[in-house]
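Peer 1: I am attaching a structure below and will ask some questions about it afterwards.
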Amino acid sequence: MGSLRPPQGLGLQWSSFFLGKKGPGLTVSLPLLASSLQVNFRSPRSGQRCWAARTSVEKRLVVLVTLLAAGLVACLAALGIQYRTRTPPVCLTEACVSVTSSILNSMDPTVDPCQDFFSYACGGWIKANPVPDGHSRWGTFSNLWEHNQAIIKHLLENSTASASEAEKKAQVYYRACMNETRIEELRAKPLMELIEKLGGWNITGPWAKDNFQDTLQVVTAHYRTSPFFSVYVSADSKNSNSNVIQVDQSGLGLPSRDYYLNKTENEKVLTGYLNYMVQLGKLLGGGDEDSIRPQMQQILDFETALANITIPQEKRRDEELIYHKVTAAELQTLAPAINWLPFLNAIFYPVEINESEPIVVYDKEYLRQVSTLINSTDKCLLNNYMMWNLVRKTSSFLDQRFQDADEKFMEVMYGTKKTCLPRWKFCVSDTENNLGFALGPMFVKATFAEDSKNIASEIILEIKKAFEESLSTLKWMDEDTRRSAKEKADAIYNMIGYPNFIMDPKELDKVFNDYTAVPDLYFENAMRFFNFSLRVTADQLRKAPNRDQWSMTPPMVNAYYSPTKNEIVFPAGILQAPFYTRSSPNALNFGGIGVVVGHELTHAFDDQGREYDKDGNLRPWWKNSSVEAFKQQTECMVQQYNNYSVNGEPVNGRHTLGENIADNGGLKAAYRAYQNWVKKNGAEQILPTLGLTSNQLFFLGFAQVWCSVRTPESSHEGLITDPHSPSRFRVIGSLSNSKEFSEHFRCPLGSPMNPRHKCEVW
């Protein structure tokens, strides 16, 4: 357990008082002053005899000197109190007034912060921000993403002569998406032709290609679908300097197995999903509903069978247990329903795969059971299911009728109100999702100041230092493990803003050289991108991982930690208000981007990240005593979050454990880093009218980052799929574990925000 800093500014130290600034000769020590006042005074008895011998003038002088000395002591005490309790000056700049207004508008000051800090911090924001039409959730992240979208729209619609070829391809892709006239002319034709090319779909017409293996290879290798299982290339967890083929469970059309298995609770969603399937079948020429619905029901039943053998995410958190490396030959024995060598060679062409190819499998039992399921299922149904995977992935690139079908299902699935969102928002999102690195340079030049990397690096350095200070005080960790943990923290690599290659036009064009976008053919461009991205994946198999390969594009409002690279990544999109603003008090910046940095850094030591060493290799580098102590510390957090609920539905403390550890550790590291900053730079000016200290502002700024609203349907989906806790409990859970928070807001022990029993890991 980390040692806690005593309260700042509470209580007085009577050993000395300082007049003005500290400096030589300006310190008056009370013990010395008291000693000087006793000079020439003897013991009480002798003093009484001396007093009687004094003349009346001497007696009056002694009394006068005593009174003057007492007055001097009182004045010094008053000056000391005034110095120690002096309120910092108020910031009245335009920026400070503006941020104060924003903070006040978000708050609900009628709520007791010690009872419900989330409502205190966000109550005003929630009242003023109902979920907008076309959305199922809304918050500060959404607001910033919309801001970034508007910037991207402007950049994509305004060509520049200096644009690289890759940037021009992104613009062609976007404009084809915006050409609604052409899309409406083509209607369903592009996808219907593709289905026919692949041998047909029994839902929409004659099924001519009774070849399970060929269909599986084509829909996987050329159109990036993942029926039955997913296949991809990534760093080998136990040999992080090498990439390796990885196979994992996949194949569900709904976000989680829970939707299929808890039928009563999710009946509305299951009915909506089936209706959506039927509607797409009709739009693709499937004839009358009586022939389509039974076949779609069979597909839904097959997905339910897949859900039954799918392992819940909360049981997959120990990566040491689920990691299995096999050869292609061993995989063939494990899951014989697939002819693996032709399948893998089709996906990774032109790379040659033989029987000795190493493959990492994350659930051997799932693959064994899915192979049995395939062998026992009718070939027509298997084809229908694989083609449904293709249709589900590609229908959004067709005309408005398909958009309407999507929106209707989204309303059932997420509670999204149907609305006519501007087409450009859909097209910006899709272009950024597929070609985000190609358009990255435009976004970076428009939004990312030259010194932003340096500023972010300084913040990361401060957070890292604070985290390591806390690490050094942990009582539950043995010294050898602590030393190795510090080495890992020191070795964490920072990636800020964007990968370097995107700012070099030649390097960027080289990456996108094999992708061509065609004017006015949106569906074709999307299919070409799917095929291109799989070729890029294949190209990585025989290469070592490198730090320029990011999992997020520059405009993304997010951040992440990569365990195999031991690196934290902060795209340019998140290095903006409300997370970071140059003109804001640093209390808000540390409470915003500082906590985000601390969160990602702590992921290196959560229940999954801690299993990787400083070089990114999965191996047991902790001593057993510390592993057991860690499990005890984290079990407290599992139980804490298990007790939270939304609309009567509980949070899964096991599934959300990694993110909860990161939330709590990130807050603690950022707070300590802010205290270090104040010690080095002095107290900040406070914001007007709030009546809050800078430390209180830190916690308020942290909480207001998470102000958000969700529909009931979206909340339900989040509880069963999202590894993060709901926003409300990301705030309440972390703050109620913080002793410093309770001290600064003076929350009574035993109040909701200051429980007697607190959980702490890092």
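Glycine is no exception: its Cβ is also placed from the backbone N, Cα and C atoms.
Where a substitution is noted, the model still shows the residue that was there originally.
Reproduced below are the annotations present in Swiss-Prot:
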- 90-762: domain 'Peptidase M13' (DOMAIN)
- C420 to S: Loss of dimerization (MUTAGEN)
- H599, H603, E659: Zn(2+) binding site (BINDING)
- E600 to Q: Loss of activity (MUTAGEN)
- E600: active site (ACT_SITE)
- E659 to Q: Loss of activity (MUTAGEN)
- D663: active site, proton donor (ACT_SITE)
- H724 to Q: Loss of activity (MUTAGEN)
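How buried are these features, and what lies next to them?
Peer 2: Over the domain 'Peptidase M13' (90-762), the average per-residue pLDDT in this prediction is 94.
In this structure, C420 (mutagenesis position) belongs to neither helix nor strand by DSSP; it is coil. All protein chains considered, the CB of C420 (mutagenesis position) has 9 other CB atoms within 10 Å.
For H603 (Zn(2+) binding site), other Cβ atoms within 10 Å of its Cβ number 24.
Secondary structure from DSSP puts E600 (mutagenesis position) in a helix.
Annotation for E600 (mutagenesis position): spatial neighbours A559, Y560, Y561, I568, V569, F570, A662, G666, criterion Cβ-Cβ under 8 Å with sequence separation of six or more.
Reduced to three states, the DSSP call for E659 (mutagenesis position) is helix. Spatially close to E659 (mutagenesis position) yet at least six residues away along the chain are D606, P723, H724, S725, R730, judged by Cβ distances under 8 angstroms.
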Peer 1: Given D663 (active site, proton donor) and H599 (Zn(2+) binding site), what distance in Å do their CA atoms have, once rounded to a whole number?
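Peer 2: Rounded to a whole number, the Cα-Cα distance is 5 Å.
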Peer 1: Fill in the CA-CA distance, C420 (mutagenesis position) to H599 (Zn(2+) binding site), as an integer in Å.
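Peer 2: Between the Cα atoms of C420 (mutagenesis position) and H599 (Zn(2+) binding site), the distance comes to 37 Å.
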Peer 1: Let me check the 10 A CB neighbour count of H599 (Zn(2+) binding site). How many other CB atoms are there?
Peer 2: 26
Peer 1: Including all protein chains shown, what's the count of other C-beta atoms within 10 A of the C-beta of D663 (active site, proton donor)?
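Peer 2: Around D663 (active site, proton donor), other Cβ atoms within 10 Å: 28.
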Peer 1: Hey, what's the Cβ neighbour count for H724 (mutagenesis position) at 10 Å?
Peer 2: 15
Peer 1: Is H724 (mutagenesis position) helix, strand or coil when read with DSSP?
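Peer 2: In the DSSP reduction, H724 (mutagenesis position) maps to coil.
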Peer 1: Cβ within 8 angstroms of the Cβ centroid of H599, H603, E659: which residues besides those meet this for the Zn(2+) site?
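Peer 2: Other same-chain residues with Cβ inside the cutoff are Y561, E600, T602, D606, G658, I661, A662, D663, G665, G666.
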